[in-house]
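J.: Got a structure for you, questions after.
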Amino acid sequence: MNLKNRHFLKLLDFTPEEITAYLDLAAELKAAKKAGREIQRMKGKNIALIFEKTSTRTRCAFEVAARDQGAGVTYLEPSASQIGHKESIKDTARVLGRMYDAIEYRGFGQEVVEELAKYAGVPVFNGLTNEFHPTQMLADALTMREHSGKPLNQTAFAYVGDARYNMGNSLLILGAKLGMDVRIGAPQSLWPSEGIIAAAHAAAKETGAKITLTENAHEAVKNVDFIHTDVWVSMGEPKEVWQERIDLLKDYRVTPELMAASGNPQVKFMHCLPAFHNRETKVGEWIYETFGLNGVEVTEEIFESPASIVFDQAENRMHTIKAVMVAALGD
């Protein structure tokens, strides 16, 4: 199997065997780092990190992973990148491709990262777009594999909340590609697009995955091993949108009751972070004062419980991103 010089844009581009190879490599690299026997396989390589959207986990994961492996990075922050403003995506790709061995892009439309990949001449990695979040999916799959105690194709998980964007889309495709029992619990107006659902069903035909989309949150989580969620509203959206979304999604909040509805005492909670789970941030306090909610998509009780594996998930961003880069660029 050859992952050398491969772009990493979306899971739809990969076979189940290739996705599993990334997970196996990530597990090896993680074990090597923990044991203090990591071998640098990217010495002399340079990677450009284009961030049109800010990030804590993605940036730190790419930077630490690259440095662990002996590579250099250049961080292009949102205010520094001219991409699409003074310089076209096509030209930016060709310039950076002459200077760097790979390019990471985190930003808006999937079409941007696809165009970068078309013209860069070097591997391009998707750090997040509106449509897909493939590096997060490797982290999620590795975390589920570590905590499940059984093969992924015998594992069930649910995503509850707003499923229209990168997390809902990507988790549906991940489950389909890896032969999992994947459920989406959301109001139908917040389901992934018909195109994504069709792609998931097509992948499931090959892998034997089971796909369920339901408006009933309790039905979605019945007998699952993992319950995933994400934020309901993006920062910068008006107060009216927050109120509307909170009203629409209140039954999909991850509470002790929803966890119990799984019927699985070992069920685990997952979240890509950041999460609105208490009043300890300015946003959290504003939400409490405005809507009377202490925590939005998940309660503090669940977030801080032994069932929560969100920080294992966050750590695994780094190990899985390292696997993507080593597979593409490693000696």
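The backbone N, Cα and C atoms fix where each Cβ goes, and this holds for glycine too.
If you look for the noted substitutions, you won't find them, since the model keeps the original residues.
The carbamoyl phosphate binding site annotation in Swiss-Prot covers Ser55, Thr56, Arg57, Thr58, Gln82, Arg106, His133, Pro134, Thr135, Gln136, Cys272, Leu273, Arg317. Look at Swiss-Prot and you will find Asn166, Asp230, Ser234, Met235 tagged as L-ornithine binding site, backed by sequence analysis. In Swiss-Prot, a natural variant is listed as Ile302 to Val, annotated with the note In strain: NMB, HF130 and P63.
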J.: Counting other Cβ atoms within 10 Å of each Cβ, which of the binding-site residues Ser55, Asn166, Ser234 scores lowest?
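T.: The binding-site residues Ser55, Asn166, Ser234 were compared, and Ser234 has the fewest Cβ atoms within 10 Å.
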J.: Determine, using Cα-Cα distances only, which of these recorded positions is closest to His133 (carbamoyl phosphate binding site): Asn166, Asp230, Ser234, Ile302.
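T.: Result: the closest of the recorded positions to His133 (carbamoyl phosphate binding site) is Asn166.
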J.: If you measure from the Cα of Asp230 (L-ornithine binding site), which of the recorded positions Ser55, Thr135, Cys272, Ile302 is the nearest?
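T.: Looking at Cα distances from Asp230 (L-ornithine binding site), the smallest one goes to Cys272.
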J.: Measuring Cα to Cα, how far is Ile302 (variant position) from Cys272 (carbamoyl phosphate binding site) in Å?
T.: 15
J.: On the three-state reduction of DSSP, what should I expect for Asn166 (L-ornithine binding site)?
T.: helix
J.: For Thr135 (carbamoyl phosphate binding site), name the DSSP secondary structure in the helix/strand/coil scheme.
T.: helix
J.: List nothing but the one residue from Cys272, Ile302 whose Cβ has the fewest other Cβ atoms within 10 Å; the candidates are the recorded positions.
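T.: Comparing Cβ neighbours within 10 Å for the recorded positions Cys272, Ile302, Ile302 has the fewest.
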J.: In Å, rounded, how far does the Cα of Arg57 (carbamoyl phosphate binding site) sit from the Cα of Ser234 (L-ornithine binding site)?
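T.: Arg57 (carbamoyl phosphate binding site) to Ser234 (L-ornithine binding site), Cα-Cα distance: 17 Å.
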